[in-house]
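A quick write-up on the structure given underneath.
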Amino acid sequence: MTAINRILIVDDEDNVRRMLSTAFALQGFETHCANNGRTALHLFADIHPDVVLMDIRMPEMDGIKALKEMRSHETRTPVILMTAYAEVETAVEALRCGAFDYVIKPFDLDELNLIVQRALQLQSMKKEIRHLHQALSTSWQWGHILTNSPAMMDICKDTAKIALSQASVLISGESGTGKELIARAIHYNSRRAKGPFIKVNCAALPESLLESELFGHEKGAFTGAQTLRQGLFERANEGTLLLDEIGEMPLVLQAKLLRILQEREFERIGGHQTIKVDIRIIAATNRDLQAMVKEGTFREDLFYRLNVIHLILPPLRDRREDISLLANHFLQKFSSENQRDIIDIDPMAMSLLTAWSWPGNIRELSNVIERAVVMNSGPIIFSEDLPPQIRQPVCNAGEVKTAPVGERNLKEEIKRVEKRIIMEVLEQQEGNRTRTALMLGISRRALMYKLQEYGIDPADV
């Protein structure tokens, strides 16, 4: 059901109030009226209108004073002022005090309606943006970072403190370990959360384009610069700029970046005007910047400016306790996105996932699960749904056999080991199916499916 917009009409002339109230009521508005500024303030506090239409010249309290009083308590509701005096000074003062717009009497009702509709549309957009910011802030809370790893839990605790500061941050780690995720979490938990978060990959652009992308350029600064263009430093003002793959930034641009970190100012390419910015810089790299400093390929002074706080993210192979957690998260995500009813990953498949070294880290795990979801036709992901390099036959718990075998023998070997693992865990848990499913990292429903497939009776274990 569409919400009814509430309008507050304030005018000391009875005929104007009646005319406007009738006109907006016919358009579906809930109308409220006041004949002076003081009464309007009481109604404003009581009914919380979506828009206010108010005359400027009124006894007791004029529209400008009433507007100032409204703005001292609440700044979001659009206020449109009406005046019979076509005075530029009055209009300027009204806008300076926070009016959305003003109209001059006598006015055309259609024109006034357009102004009111524009005010409501803008208000709706602002409300949606606030909700999006709130949703982003909620989705990037520390509790939403999936981990059972003590090392990652410590990083999350440290990062929560870092977010409250204004210090530059350097995030190191292999590709796919979640450097951008941590950078976003810092931003959305900081005082800059309502500002922009912008990412640029320093390795993705050649030097000339990267400079233009970062610093912007004036019209005519170089061939093809037909218009003025703001750079990312300018667009990230009051927000956060993530410089990904900072180790790939050319030395000449490193010097310009150092100035921004020190002075918070720069000039566009081809420009002479110094532009001040208020931004937080987060740099990310999968390279050893200290080694690059020794080699002379990275500026030492820039390294120390960026390295105020250094976070080192562990690779996925060093946080194996997170693999099943992340795999199940990606399973739910991609099943929903692809409208598939895939409910679980079977124990043998999960064992293979846990044993794999994951050179591509979390990004590789995400891709593997997405592929399995897309290609699978049943309710459970099995070992044969995994890529060949992962689904190698298991000799015993934790060991992967590397000798090549035929596809037929591979499936038989996987099923044999899977059955043995289920029986061993069932025996350890004294036939308790709920605890067995928990230990195997699968749902009770998936365990029942496997018990039936292999003809295992928990009472016989």
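Even glycines carry a Cβ here, placed using N, Cα and C.
What Swiss-Prot records for 6-120 is domain 'Response regulatory'.
Per Swiss-Prot, mutagenesis ASP55 to Gly is noted as: Decreases phosphorylation. Significant decrease in ability to respond to acetoacetate induction. 40% decrease in cPHB accumulation. Cannot respond to acetoacetate induction; when associated with L-73. DSSP classifies ASP55 (mutagenesis position) as strand under the three-state reduction.
Under the DSSP three-state reduction, HIS73 (mutagenesis position) is assigned to helix. In Swiss-Prot, a mutagenesis experiment is listed as HIS73 to Leu, annotated with the note Decreases phosphorylation. Decrease in ability to respond to acetoacetate induction. 70% decrease in cPHB accumulation. Cannot respond to acetoacetate induction; when associated with G-55.
Taken together, the residues of the domain 'Sigma-54 factor interaction' (145-374) have an average pLDDT of 92. The domain 'Sigma-54 factor interaction' annotation in Swiss-Prot covers 145-374, and the record cites sequence analysis as its basis.
Summarising the annotation, Swiss-Prot assigns ATP binding site to 173-180, 236-245 and lists sequence analysis as the type of evidence. DSSP assigns LEU243 (ATP binding site) to a strand segment in the three-state reduction.
For ASN237 (ATP binding site), the same-chain residues 6+ apart in sequence whose C-beta sits under 8 angstroms from its C-beta are GLY195, PRO196, VAL277, ASP278, ILE279. Counting only same-chain residues six or more apart in sequence, the Cβ atoms lying under 8 angstroms from the Cβ of GLY173 (ATP binding site) belong to LYS179, ALA284, ASN286, ILE312, LEU313, PRO314, PRO315. On a Cα basis, ASP55 (mutagenesis position) lies 43 Å away from THR240 (ATP binding site). Across the structure, LEU243 (ATP binding site) and HIS73 (mutagenesis position) are spaced 40 Å apart at their Cα atoms. Here the Cα atom of GLY176 (ATP binding site) is found 47 Å from that of HIS73 (mutagenesis position).
On a Cα basis, ASP55 (mutagenesis position) lies 20 Å away from HIS73 (mutagenesis position).
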